[in-house]
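Novice: The structure is given below, and queries will be raised subsequently.
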Amino acid sequence: MTLLGTALRPAATRVMLLGSGELGKEVAIECQRLGVEVIAVDRYADAPAMHVAHRSHVINMLDGDALRRVVELEKPHYIVPEIEAIATDMLIQLEEEGLNVVPCARATKLTMNREGIRRLAAEELQLPTSTYRFADSESLFREAVADIGYPCIVKPVMSSSGKGQTFIRSAEQLAQAWKYAQQGGRAGAGRVIVEGVVKFDFEITLLTVSAVDGVHFCAPVGHRQEDGDYRESWQPQQMSPLALERAQEIARKVVLALGGYGLFGVELFVCGDEVIFSEVSPRPHDTGMVTLISQDLSEFALHVRAFLGLPVGGIRQYGPAASAVILPQLTSQNVTFDNVQNAVGADLQIRLFGKPEIDGSRRLGVALATAESVVDAIERAKHAAGQVKVQG
C-alpha cells in the first residue's frame, strides 16, 4: 500500500529535486498534482523548477558536504536527480543510511559518466555498442584514435548537450579536439571516450518505465540532433517490428541491471532490423518532452508514478506528435516572448521554461504539436517555435 501525505503538513511526502531545469519543473508539477511537497535544488537561483516548488536551495551539487547539509535540513523521502553533475558518492552514502535515491544511487553513479554505463552495457550485459576506448591523457587519446580509426567521435566521459564533443575526420583535428574535450566536461578536465562511428538509419529514445507492475515502454521517440543537442523530436518513430522488439529487449536489460523504480531514457541507434545501444539516462529525457502532448501520461507523470511506488497500468499514445525547441541567441536577464498568439492553437501548444537569463544560445521553451502524420506534426511544431520572438 502506498501512503501519500499532504504538502506542508507534518505527514507530508517530500521530494527533493537535484537539478531544477525544465525537466525538473515538469516533475515538480506532477508531484504537486499528487499533493507531494517539493524542494528544488540547483546551482543557480530562480531555476525553472524553483518556480513551482514549495522551497528551494542554491548549492554546488558536486560538493558532497553541501549536498548532505541540505538533505539533513529538508529530510526528503525521495531524492530525484535531474542532471549528471552531482556528488554521486554522497548519494550512495545517503542511500546506505536509508534515503530513497531515484531510481537508485547505483544507477545515478553508473550513468553519471559514459565509462560506467558503457562498461555495464558492453562488458557485463554484452549488448551491441560502438567500438570504444577510454583515455585520460593526450598521448593515450591519440593512441585510442589510432586504434579506433577515422572518422571517430571524442566526448568527455561526463558532459551533456554536446559539450566537449568533436567529430574527428583527420589527425589535424586531434590537438583541438583534446583541448575542447577538456573544457567541456561537467566536472572539469579529465577522462574521455573515443567512439567509432556507427552506421545507422536513425536514432531513437525508448522511454522505459520500471515500476511495481513491471517494465513498460512508450512508443519510440525519434529526434534530430544539432551540435550535440536535440532540435526536434517526434513520436512514434516508425521502425520494423523486429527492430522494436530488439530495442525493447535491450532497454529492459539495461533498466533492470541499473535497478530501482522510475523512467529511463534509453538511447539507441537503429539500422534496418539491427539495434545498437548508445546511452541511458535514469530520468526523463529532453527528447521525451513530446510526451507532454502525445500520451495520456507524460514521461514526467510516469517517472513520478513509478518512483512513488504506484502502478503504471498502461500508456496510451494518441498518434503522430512532435516537439521543436525554442532556441534563441542573445544576452539578457529580462527575457520576453512576443507573438505567442501565433504559436498556439488547436492541437498546438508551447511551454516556456522561465529560465532567468540567457547569454548566448539557450533552450528557453518548446513547441508541441499533433497532426495526421509525423512529418506534418514536425512542421507544425517547428513553425510554432519559429513564431515566438524572444527579446531581451
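Cβ coordinates are placed from backbone N, Cα and C, and glycine is handled just like the others.
Marked as N(1)-(5-phospho-beta-D-ribosyl)glycinamide binding site by Swiss-Prot: E22, L23, E82, D286, K355, R362, R363. As annotated by Swiss-Prot, ATP binding site applies to R114, K155, S160, S161, G162, K163, G164, Q165, E195, G196, V197, V198, E203, with the evidence given as experimental evidence. Per Swiss-Prot, the feature Mg(2+) binding site maps to E267, E279; the stated evidence is experimental evidence. Swiss-Prot lists 119-308 with the feature domain 'ATP-grasp'. One mutagenesis experiment named in Swiss-Prot is G162 to I, and its note says Strong decrease in the reaction rate for the conversion of formate to FGAR and in the affinity for formate. 3- and 2-fold decrease in the affinity for ATP and GAR, respectively.
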Novice: What number of additional C-beta atoms lies within 10 angstroms of the C-beta atom of R114 (ATP binding site)?
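Specialist: Taking every protein chain into account, the count is 22.
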Novice: Looking at Cβ-Cβ distances, which residues of the chain lie under 8 angstroms from E82 (N(1)-(5-phospho-beta-D-ribosyl)glycinamide binding site) while being 6 or more apart from it?
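Specialist: Within the chain, E82 (N(1)-(5-phospho-beta-D-ribosyl)glycinamide binding site) has Cβ neighbours under 8 Å at L17, L18, G19, S20, G21, L23, G24, V27, A49, R283.
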Novice: Summarise the model confidence on the domain 'ATP-grasp' (119-308) as a single mean pLDDT, whole number.
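Specialist: PLDDT averaged over the stretch: 95.
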Novice: I need the CA-to-CA distance for E22 (N(1)-(5-phospho-beta-D-ribosyl)glycinamide binding site) versus E267 (Mg(2+) binding site), whole Å please.
Specialist: 20
Novice: If we count other C-beta atoms within 10 Å, could you say which of the binding-site residues E195, E203, E279, D286 has the fewest?
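Specialist: Ranked by other Cβ atoms within 10 Å, the binding-site residues E195, E203, E279, D286 bottom out at E279.
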Novice: With a 10 Å radius around each C-beta, find which of these binding-site residues (L23, V197) has the fewest other C-beta atoms nearby.
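Specialist: Across L23, V197, these binding-site residues, the one with fewest Cβ atoms within 10 Å is V197.
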Novice: If you measure from the CA of E279 (Mg(2+) binding site) out to 10 Å, which binding-site residues from the list R114, G164, V197, E203, K355, R362 are inside that radius?
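Specialist: Matched binding-site residues: R114, sequence order.
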Novice: Around R362 (N(1)-(5-phospho-beta-D-ribosyl)glycinamide binding site), which residues of its chain at least 6 apart sit with Cβ under 8 Å of its Cβ?
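Specialist: Sequence-distant Cβ neighbours: L327, P328, K355.
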Novice: Do you know offhand how many angstrom separate G164 (ATP binding site) and R363 (N(1)-(5-phospho-beta-D-ribosyl)glycinamide binding site) by C-alpha?
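Specialist: Approximately 18 Å lies between the Cα of G164 (ATP binding site) and that of R363 (N(1)-(5-phospho-beta-D-ribosyl)glycinamide binding site).
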Novice: Near G164 (ATP binding site), how many other Cβ atoms are within 10 Å of its Cβ?
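Specialist: For G164 (ATP binding site), the 10 Å Cβ neighbour count is 24.
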Novice: At the level of the C-alpha atoms, what whole-angstrom distance separates R114 (ATP binding site) and R363 (N(1)-(5-phospho-beta-D-ribosyl)glycinamide binding site)?
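Specialist: For R114 (ATP binding site) versus R363 (N(1)-(5-phospho-beta-D-ribosyl)glycinamide binding site), the Cα atoms are 24 Å apart.
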Novice: What is the number of other Cβ atoms found within 10 Å of the Cβ of E267 (Mg(2+) binding site)?
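Specialist: Looking across every protein chain shown, the total is 18.
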Novice: Including all protein chains shown, what's the count of other C-beta atoms within 10 A of the C-beta of E22 (N(1)-(5-phospho-beta-D-ribosyl)glycinamide binding site)?
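Specialist: Other Cβ atoms within 10 Å of E22 (N(1)-(5-phospho-beta-D-ribosyl)glycinamide binding site): 22.
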